[in-house]
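Undergrad: Sending over a structure as structure tokens; questions will come in a sec.
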Amino acid sequence: MSSQALDSAKVAFIEAAIEHGVLLFGNFTLKSGRQSPYFFNAGLLYSSSLLSTTAQAYAKVLSSSRIPDFDVLFGPAYKGISLAAVSAVSLYQQTGKDIGYCYNRKEKKDHGEGGTMVGAPLKGRIVIIDDVLTSGKAIREAIDILKASPEAKLVGIVQLVDRQEKGQSGSGKSTVQEVEEEFGVPVEPIIGLDDIVKYLESSGKWEKELQEVRKYRAEYGVQRS
């Protein structure tokens, strides 16, 4: 793990997530059945202050060299909708880059404008905004939506948290690494497990939690390439 200090956007996001109970430490059973010493609940990202901090962190990643140039943010229903919207606003405020955003309906609308897509036309270079990639099922469903639009080209994915742990496929790779290899696009997080560990180390207030997270990482963790 790099000894480089966390940047201010990551620190602000982690501190806000802890303060609002979005990032929790304890004993949690994941969908995979694993017992995890930490849990990230993106469903609690509903206050204006926390959304602002989250959007700023997204915008920083979106404007970095790690994400190719793009035209539209796509936020998969439901959690991705608000995340894409606030990220588009923050990106414009930070950089002046004027991009569109869109999202899908899970139920097709047969009146008014109709269809399953809302917002900017799904064409050009697309970046998907999501929260946490677990099994990879949801992100593959989102990519299938893009594939149905011949004018859309996926160029990247930005997620809230990379758990940096081995997936369930037996490959020894994380879900993020598998998605990157399968689709040939970068998957960049606002924070990863290494960042959480680094924050706990630097704070000096979470020694018990730090030890548990380190143990979990030693058993299940993978390094980002």
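All positions are counted from 1 along the displayed chain.
A Cβ is built for glycine as well, from the same backbone N, Cα and C atoms used for every other residue.
Unsubstituted: the structure retains its original residues.
The 5-phospho-alpha-D-ribose 1-diphosphate binding site annotation in Swiss-Prot covers Lys31, 78-79, 105-106, Lys109, His111, 130-138. According to Swiss-Prot, the orotate binding site annotation covers Phe39, Phe40, Thr134, Arg163, on the basis of similarity to another entry. Among the natural variants in Swiss-Prot is Ser8 to Phe, noted as: In strain: J21. Looking at Swiss-Prot, the entry for natural variant Val11 to Ile says: In strain: J15, J17, J24, J25, C5, C7, C24, E4, E9, E12, 184 and ATCC 24064. What Swiss-Prot says about the natural variant Ala57 to Gly is this: In strain: J26 and J19. In Swiss-Prot, the entry for natural variant Asp69 to Asn states: In strain: J25. The structure shown retains the original residue.
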Undergrad: Measure the Cβ-based neighbour count of Ser8 (variant position), defined as the other Cβ atoms within 10 Å of its Cβ.
TA: 11
Undergrad: By the DSSP assignment reduced to helix, strand and coil, which category contains Lys31 (5-phospho-alpha-D-ribose 1-diphosphate binding site)?
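TA: Going by the DSSP assignment, Lys31 (5-phospho-alpha-D-ribose 1-diphosphate binding site) belongs to neither helix nor strand, so it counts as coil.
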Undergrad: Which ones are near Thr134 (orotate binding site): of the recorded positions Ser8, Lys31, Ala57, Lys106, which have a Cα within 10 Å?
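TA: Near Thr134 (orotate binding site) by Cα: Lys31.
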Undergrad: Out of Ser8, Val11, Phe39, Phe40, Arg163, which of these recorded positions is nearest Lys106 (5-phospho-alpha-D-ribose 1-diphosphate binding site) by C-alpha distance?
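TA: Considering only the listed recorded positions, the nearest one is Phe40.
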Undergrad: Rounded to a whole number, how many Å is the Cα of Ser135 (5-phospho-alpha-D-ribose 1-diphosphate binding site) away from the Cα of Asp69 (variant position)?
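TA: With distance taken Cα to Cα, Asp69 (variant position) is 27 Å from Ser135 (5-phospho-alpha-D-ribose 1-diphosphate binding site).
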Undergrad: Near Leu133 (5-phospho-alpha-D-ribose 1-diphosphate binding site), how many other Cβ atoms are within 10 Å of its Cβ?
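TA: I count 24 other Cβ atoms within 10 Å of it.
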Undergrad: In which DSSP state, out of helix, strand and coil, do we find Lys137 (5-phospho-alpha-D-ribose 1-diphosphate binding site)?
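TA: Note: Lys137 (5-phospho-alpha-D-ribose 1-diphosphate binding site) is helical by DSSP.
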Undergrad: So for Arg163 (orotate binding site), how many other CB atoms are inside 10 Å of its CB?
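TA: I count 27 other Cβ atoms within 10 Å of it.
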Undergrad: How big is the gap, in Å, between the Cα of Asp131 (5-phospho-alpha-D-ribose 1-diphosphate binding site) and that of Ala57 (variant position), rounded to a whole number?
TA: 13
Undergrad: What is the interatomic distance between the Cα atoms of Lys31 (5-phospho-alpha-D-ribose 1-diphosphate binding site) and Ser8 (variant position), given in whole Å?
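TA: Just about 32 Å between their Cα atoms.
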Undergrad: What are the non-local neighbours of Phe40 (orotate binding site), defined as same-chain residues 6+ apart in sequence with CB under 8 A from its CB?
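TA: Expected: Ala17, Val22, Leu23, Leu24, Asp131, Val132, Leu160, Val161.
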Undergrad: Please name which of the recorded positions listed here, Ser8, Val11, Phe39, Asp69, is nearest in space to Lys137 (5-phospho-alpha-D-ribose 1-diphosphate binding site), Cα against Cα.
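TA: Sorting the recorded positions by distance from Lys137 (5-phospho-alpha-D-ribose 1-diphosphate binding site), the top entry is Phe39.
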Undergrad: Determine, from DSSP, whether Arg163 (orotate binding site) sits in helix, strand or coil.
TA: coil
Undergrad: Could you give the Cα-Cα distance between Asp69 (variant position) and Phe39 (orotate binding site), in whole Å?
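TA: Checking the Cα atoms of Asp69 (variant position) and Phe39 (orotate binding site) gives a distance of 32 Å.
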